[in-house]
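Asker: Okay, so Swiss-Prot annotates it like this:
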MUTAGEN   Lys83 to Ala  No significant effects on erythrocyte binding
MUTAGEN   Thr84 to Ala  Reduces erythrocyte binding
MUTAGEN   Asp86 to Ala  No significant effects on erythrocyte binding
MUTAGEN   Leu92 to Ala  No significant effects on erythrocyte binding
MUTAGEN   Gln95 to Ala  Reduces erythrocyte binding
MUTAGEN   Arg96 to Ala  Abolishes erythrocyte binding
Amino acid sequence: MKTSKILNTAAICLLAMGFNGNNVSCTNLNGSQEPAAANPVVSTPGNDAQQAGTQQGGANSKSVPEQQPQQAAGETTATVVVKTLDVLRGELRGQREAFLSEIIKSDGPFTILQLVGYLRVVDTDLLLKVDSTKVDEAGKKVKAYLEKIGIRGDSVEAALDNLMIKVYEITKGTVESSAQGTDSEELKTLLLKFSEDLKAEQELHSEAKGGEALLSSMKTQHDELLKKFAALTPTFLTSEDISGYLTVPEYGAPMNAAKWKKVEGMIHGKLESSEVPANLKALVAELIELREQMMDLLYGPIGHHDCAAGSGQGSSPKKPSFAAVPSSLSAIVFGIIVSMF
């Protein structure tokens, strides 16, 4: 079966939308198709007007002449409109502050995705200028809940780190019974639920159609960003800085969080300086958006409620877990991140 160019164009547009989410809009989609051998359309003076009205844009219509220049075989046209840095930062900030407001209104219990969501907000609060008052108020609620279930730390971030280490060890199957000996049975049960909820969320994304192609596109975008930043005179981010900022954190795993926080501070300082060129703002927008997309693939958008974990449903025991399947989205995304260095 032959696929028309208009369908190819639509497919490319949908892929772009899947990659950038609401960050793109597609217009001026057009294509052409070879005339069908059967049921040819015959144009007559009596029916030209009717056909133009009822078959406009139809794949078999020949009564309306092409308005665009003839395209080469396989060529498609799609206009992708990328949001400005200010618009992107505003939308991401609004998303995070709405999420924090939900946390502030609640005394718990919180799902693992809500707890991970708070970690993500803290990771980007400086660059996105998230309301610090809301960050602090939500942090108090999160810390109080963690203390209630038996997870403690000098700060809310430290307590969350302690929680995620336990969840990570369970998820990866590296935990030893003696290591969890001081945890109550209630906490052990809750940690298992957190682990299953995370796997359920990630399985949801690993089964998404086109996931591997999407990640391949992200790798390409990463490489292009390296070239664009290197071409700036002078540049303020090295290839190592960019790759460090795009390091996707697997919360609970051994990692150096200071790596991307340092780069976040560098970007923030640059944007706060006077007369930032438009081309630099555009590159920073691409960088921020790419990291957000990578995080969304692993943990879902901040504040979303349409996943298995959000509904309290864990992974089915008959279903291969996200962490155990080498071809899953997790293995692919971390493999691509490793290959970036």
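Just so you know, glycine gets a Cβ as well, placed from its N, Cα and C.
Where a substitution is noted, the model still shows the residue that was there originally.
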Asker: At the Cα level, what's the spacing in Å between Gln95 (mutagenesis position) and Asp86 (mutagenesis position), rounded?
Answerer: 14
Asker: May I ask for the distance between Thr84 (mutagenesis position) and Leu92 (mutagenesis position), taken between their Cα atoms and rounded to an integer number of Å?
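Answerer: Distance (Cα to Cα, whole Å): 12 Å.
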Asker: Measuring Cα to Cα, how many Å separate Arg96 (mutagenesis position) from Asp86 (mutagenesis position)?
Answerer: 15
Asker: Pick the one among the mutagenesis positions Lys83, Arg96 whose Cβ has the fewest other Cβ atoms within 10 Å in this structure.
Answerer: Lys83
Asker: About how far apart, in whole Å, are the alpha carbons (Cα) of Leu92 (mutagenesis position) and Asp86 (mutagenesis position)?
Answerer: 10
Asker: For Asp86 (mutagenesis position), which residues in the same chain are close in space, meaning a Cβ under 8 Å from its Cβ, but six or more apart along the sequence?
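Answerer: When sequence neighbours closer than 6 are ignored, Asp86 (mutagenesis position) has Lys281 within Cβ distance under 8 Å.
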Asker: Let me make sure I understand the structure: which of the mutagenesis positions listed (Thr84, Gln95) has the fewest other Cβ atoms within 10 A of its Cβ?
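Answerer: Sparsest of the mutagenesis positions Thr84, Gln95 by Cβ contacts within 10 Å: Thr84.
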